[in-house]
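Features as listed in Swiss-Prot:
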type	residues	note
MUTAGEN	ARG6 to Ala	Small decrease in cytotoxicity towards Jurkat cells. In r-R6A-R7A; 1.74-fold decrease in cytotoxicity towards Jurkat cells; when associated with A-7
MUTAGEN	ARG7 to Ala	In r-R6A-R7A; 1.74-fold decrease in cytotoxicity towards Jurkat cells; when associated with A-6. In GS-R7A; 2-fold decrease in cytotoxicity towards Jurkat cells; when associated with 1-G--A-1
MUTAGEN	ARG13 to Ala	1.45-fold decrease in cell death of Jurkat cells
Amino acid sequence: AFCNLRRCELSCRSLGLLGKCIGEECKCVPY
């Protein structure tokens with residue numbers, strides 16, 4: 001599976017975090 005940055009950003013934003021694609025993984029990181 002490949003990381004969809006848009007979807008990653010949206011799901012992380014609901015947690016108050018910033019979404020980043022690291023390789024094929026979505027990571028939620030603090031701003």
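The backbone N, Cα and C atoms fix where each Cβ goes, and this holds for glycine too.
Those substitutions? Not in this structure, it's all original residues.
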For ARG7 (mutagenesis position), nearby residues of its own chain (Cβ under 8 Å, 6 or more apart in sequence): CYS26
Chain-internal residues, separated by at least six, CB under 8 A from ARG13 (mutagenesis position): GLY19
